[in-house]
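These come from Swiss-Prot:
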BINDING   C179, H349, H353, H359  Zn(2+) binding site
DOMAIN    214-415  domain 'Peptidase M12B'
DOMAIN    422-509  domain 'Disintegrin'
MUTAGEN   R482 to A  Reduced binding to CHO cells expressing ITAG9-ITGB1
MUTAGEN   D489 to A  Reduced binding to CHO cells expressing ITAG9-ITGB1
MUTAGEN   L490 to A  Reduced binding to CHO cells expressing ITAG9-ITGB1
DOMAIN    658-686  domain 'EGF-like'
Amino acid sequence: MRLALLWALGLLGAGSPRPSPPLPNIGGTEEEQQASPERTLSGSMESRVVQDSPPMSLADVLQTGLPEALRISLELDSESHVLELLQNRDLIPGRPTLVWYQPDGTRMVSEGYSLENCCYRGRVQGHPSSWVSLCACSGIRGLIVLSPERGYTLELGPGDLQRPVISRIQDHLLLGHTCAPSWHASVPTRAGPDLLLEQHHAHRLKRDVVTETKIVELVIVADNSEVRKYPDFQQLLNRTLEAALLLDTFFQPLNVRVALVGLEAWTQHNLIEMSSNPAVLLDNFLRWRRTDLLPRLPHDSAQLVTVTSFSGPMVGMAIQNSICSPDFSGGVNMDHSTSILGVASSIAHELGHSLGLDHDSPGHSCPCPGPAPAKSCIMEASTDFLPGLNFSNCSRQALEKALLEGMGSCLFERQPSLAPMSSLCGNMFVDPGEQCDCGFPDECTDPCCDHFTCQLRPGAQCASDGPCCQNCKLHPAGWLCRPPTDDCDLPEFCPGDSSQCPSDIRLGDGEPCASGEAVCMHGRCASYARQCQSLWGPGAQPAAPLCLQTANTRGNAFGSCGRSPGGSYMPCAPRDVMCGQLQCQWGRSQPLLGSVQDRLSEVLEANGTQLNCSWVDLDLGNDVAQPLLALPGTACGPGLVCIGHRCQPVDLLGAQECRRKCHGHGVCDSSGHCRCEEGWAPPDCMTQLKATSSLTTGLLLSLLLLLVLVLLGASYWHRARLHQRLCQLKGSSCQYRAPQSCPPERPGPPQRAQQMTGTKQASVVSFPVPPSRPLPPNPVPKKLQAALADRSNPPTRPLPADPVVRRPKSQGPTKPPPPRKPLPANPQGQHPPGDLPGPGDGSLPLVVPSRPAPPPPAASSLYL
């Protein structure tokens with residue numbers, strides 16, 4: 001096999017090497033520095049890089065810095081392949097903390113150590129399922145996987161860094177090595193397919209934590225034996241980087257990224273008591289992590305790597321379902337292989353236990369890709385053949401179940417110190433200056449992101465990699481992006497200016513949950529009933545108190561308060577029995593985690609009543625350091641909870657002290673801040689909000705609008721009656737607008753009327769009169785006027801109180817003014833004498849016509 005590095009693209013990172021602090025020189029023997037290969041060599045290669053100049057050796061390229069993008073052509077089994085690589089910026093997202101010790105024991109801390117990022121990730125052109133993980137720190141080392149059935153390792157050649165050795169993965173046999181999950185296993189995380197699907201759909205309605213990217217902040221600790229095996233400190237750093245790179249590659253398909261935030265090397269002596277018993281070593285390491293490492297270097301998981309051989313076939317041990325726990329999130333691993341692939345696979349296995357992954361079931365229920373009879377799944381209980389490269393579907397389902405049950409809240413947080421130092425488009429992480437990053441062109445599926453520029457496409461507001469973005473548009477501020485999963489979880493809402501959901505915030509330790517059956521611890525609500533259901537399925541409940549107490553006070557495989565560092569079972573004190581092994585009844589016949597090793601039944605008598613008790617011995621694997629014990633925070637009595645597997649007062653968790661600053665109107669979250677009740681203002685919940693809520697305001701406005709509409713409708717329905725009532729209230733002023741069918745009562749026809757002619761057109765009256773009643777049909781004939789002249793005026797009633805223009809009374813006989821035009825001849829009398837008006841001295845009585853009167857004539861026309 002022959003490899004040639006043809007050209008490098010995007011030399012954004014090329015330049016002078018970054019300055020680094022002086023590293024310790026440990027020294028060592030030649031035997032310690034040289035290790036014989038454990039596989040059959042398949043060939044060698046000479047690495048050369050061609051840029052814009054003639055070909056250069058890799059060593060010459062490293063003198064000026066590493067390119068951020070590489071394109072490599074190589075031959076594998078006489079076939080030409082092209083690798084497309086980018087620096088893995090997620091591996092070292094910031095400047096990690098490097099710790100070592102001087103001969104006098106002084107701790108040397110280099111925060112923000114300028115560790116050269118010499119590791120790359122990528123894929124092989126033309127192979128969609130391929131992946132590549134290479135480091136070029138000093139020579140080329142790494143892994144090339146074309147398919148689940150075909151993969152190659154690249155190792156350093158003996159004595160020549162420029163001639164890496166290629167071998168097939170199938171040649172890396174790790175005979176007799178097994179894993180040992182720790183005895184401290186907490187909550188079962190694997191379920192049968194039927195139950196898992198039922199729970200899956202129920203939980204997906206609440207929260208989708210599976211598609212969100214999780215980040216494990218990792219610290220690797222090298223003990224003194226590991227330091228002496230690699231006395232060149234830079235070589236130790238390179239090996240650590242290579243292991244972390246493979247870890248990140250293994251977990252990436254699960255949407256979990258591994259970020260190396262620190263490396264501690266015990267350069268002078270070990271800081272804990274070492275032991276070949278992995279359980280004892282794990283207990284010592286976790287105690288040191290909790291009291292020494294964690295306070296000065298925040299992280300999510302710590303892994304100890306040692307050359308010390310473990311007793312038996314085990315190569316590692318960890319705590320089941322312990323991620324984010326300050327007490328149990330860690331593991332111990334034996335550096336059992338010269339190949340970094342074997343060590344990285346072992347660390348990935350133990351880290352998987354911390355994430356809630358159980359061993360893969362034997363047989364075909366959890367098939368692993370790879371050629372028979374080799375096994376290539378990371379969570380296989382035994383690595384009798386080759387190191388695992390992938391996680392099975394069972395592991396995927398177990399991780400999803402653990403996340404949906406509230407595990408791993410710390411994985412959704414990203415510390416500001418982890419911000420990348422520069423931008424690199426295509427690394428699937430949004431670096432400074434980028435708006436999005438969907439990876440390589442052939443793997444980018446985001447319609448909102450331009451994979452060539454890592455900028456949003458025109459019209460897009462966000463990239464679809466976050467829950468706060470839909471169809472390239474941002475959800476508004478306040479949109480629920482992460483609903484709570486249990487009583488200890490708090491909802492998160494979109495900020496309105498980002499596609500990412502804020503960090504997962506949960507209730508603080510000691511806050512009550514599950515109706516008082518437990519308190520929140522490390523963001524989880526662990527009631528005894530829920531723990532039984534997680535182990536034995538729906539319907540499972542805590543065992544009877546007598547059965548529980550009897551089993552856990554005996555101190556054997558069926559009941560105890562855990563194992564001592566020496567491996568023996570410890571009986572529980574009567575006060576602590578609720579904090580020991582889980583004792584359940586009912587549910588399924590087979591557990592969802594592990595397998596039943598043995599069963600024991602016994603009839604107990606209490607107060608004259610016989611009680612049938614049944615206990616089981618669960619086999620969780622050799623790498624599980626403790627039996628299934630009750631989770632911290634489980635209620636064990638009034639005001640008492642399990643802390644450190646002992647029943648202690650809940651006040652020790654400090655919830656009351658934290659709650660005081662919320663002044664009785666809120667609770668504390670995991671960040672130590674008050675979450676105020678509705679109607680109270682943060683940050684201390686002292687001020688009561690007086691403003692009416694928007695919902696109340698909207699309801700009031702709606703009711704007011706409805707009332708207005710009802711009034712308008714009633715007014716329209718009764719409009720006729722209302723009009724009549726208004727006329728009555730106004731009196732006579734309304735009569736001129738009243739309909740003709742209802743005229744106001746008027747006096748009878750007057751005895752005198754205005755003399756008018758009988759033409760076709762209406763004549764002009766001598767003075768304005770208001771319209772009231774019809775005019776007389778015919779004027780009075782002149783020959784009758786003399787007979788009526790001496791008749792007295794008839795009595796009249798007063799007119800309505802309307803303004804009427806009247807003429808002043810004349811002193812002479814009343815006579816209508818002559819018209820402008822000559823009047824026609826008087827018609828023959830057609831009216832009876834009684835209907836004619838008589839003469840008089842006064843004013844003529846007003847006669848109201850039936851039609852509107854014409855406008856009054858000008859004053860000059862009234863008299864001729």
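Note: Cβ is positioned from N, Cα and C throughout, glycine not excepted.
Those substitutions? Not in this structure, it's all original residues.
Sequence features, as recorded in Swiss-Prot, placed on the structure.
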residue	record	CB count, 10 Å
H349	Zn(2+) binding site	30
H353	Zn(2+) binding site	31
H359	Zn(2+) binding site	28
R482	mutagenesis position	24
D489	mutagenesis position	24
L490	mutagenesis position	17
Tell me the coarse DSSP state (helix, strand, coil) of H359 (Zn(2+) binding site). coil
R482 (mutagenesis position) falls, by three-state DSSP, under strand
Please give the sequence-distant neighbours of the domain 'EGF-like' (658-686): residues at least 6 beyond its ends with Cβ less than 8 Å from one of its Cβ atoms. 409, 490, 505-511, 523
Across the whole of the domain 'Disintegrin' (422-509), what does the mean pLDDT come to? Round it, please. 86
Distance, H349 (Zn(2+) binding site) to L490 (mutagenesis position) (CA atoms, angstrom): 31
Could you check which of the recorded positions (H349, H353, H359, R482) sits closest to D489 (mutagenesis position), going Cα to Cα? R482
Tally of residues which DSSP labels helix, strand or coil - the domain 'Disintegrin' (422-509): 0 helix, 16 strand, 72 coil
Determine, to the nearest whole angstrom, how far the Cα atom of R482 (mutagenesis position) is from the Cα atom of H353 (Zn(2+) binding site). 25
